[in-house]
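Copied over from Swiss-Prot, here are the features:
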| type | residues | note |
| --- | --- | --- |
| MUTAGEN | Tyr9 to Ala | Considerable loss of RNase activity |
| MUTAGEN | Asp10 to Ala | Loss of RNase activity |
| BINDING | Asp10 | Mg(2+) binding site |
| MUTAGEN | Arg17 to Ala | Considerable loss of RNase activity |
| MUTAGEN | Arg19 to Ala | Considerable loss of RNase activity |
| MUTAGEN | Phe37 to Ala | Loss of RNase activity |
Amino acid sequence: MAMLYLIFYDITDDNLRNRVAEFLKKKGLDRIQYSVFMGDLNSSRLKDVEAGLKIIGNRKKLQEDERFFILIVPITENQFRERIVIGYSGSEREEKSNVVW
């Protein structure tokens, strides 16, 4: 059974950050903010995403001032429905009521 997940990341290295974003897109997750993705994952896909992110992170030895931090958070449909959205992108300014997520 699939569950909705939010995946947040704080990655200082541009190449690593771009690899993570491309990986998450390829796995079918939707980017909802610059460093946040969301999508439905069953347990098998979740393990696959987790393993892939670990592989990406382990490819580079980080310097002392660098960060590679990823947080994967499951959320229920009720929690998602109760979300509070503040703001919109420039293209949504005219259609604030049509914000999907």
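Residue numbering: from 1, along the chain as shown.
Using the three backbone atoms N, Cα and C, a Cβ is placed for every residue, glycine included.
Its own atom aside, the Cβ of Tyr9 (mutagenesis position) has 21 Cβ atoms within 10 angstroms in the protein chains shown. Closest by Cα distance to Asp10 (mutagenesis position), from the mutagenesis positions Arg17, Arg19, Phe37, is Arg17. For the pair Arg17 (mutagenesis position) and Tyr9 (mutagenesis position), the Cα-Cα distance reads 8 Å. In the three-state DSSP assignment, the secondary structure recorded for Phe37 (mutagenesis position) is strand.
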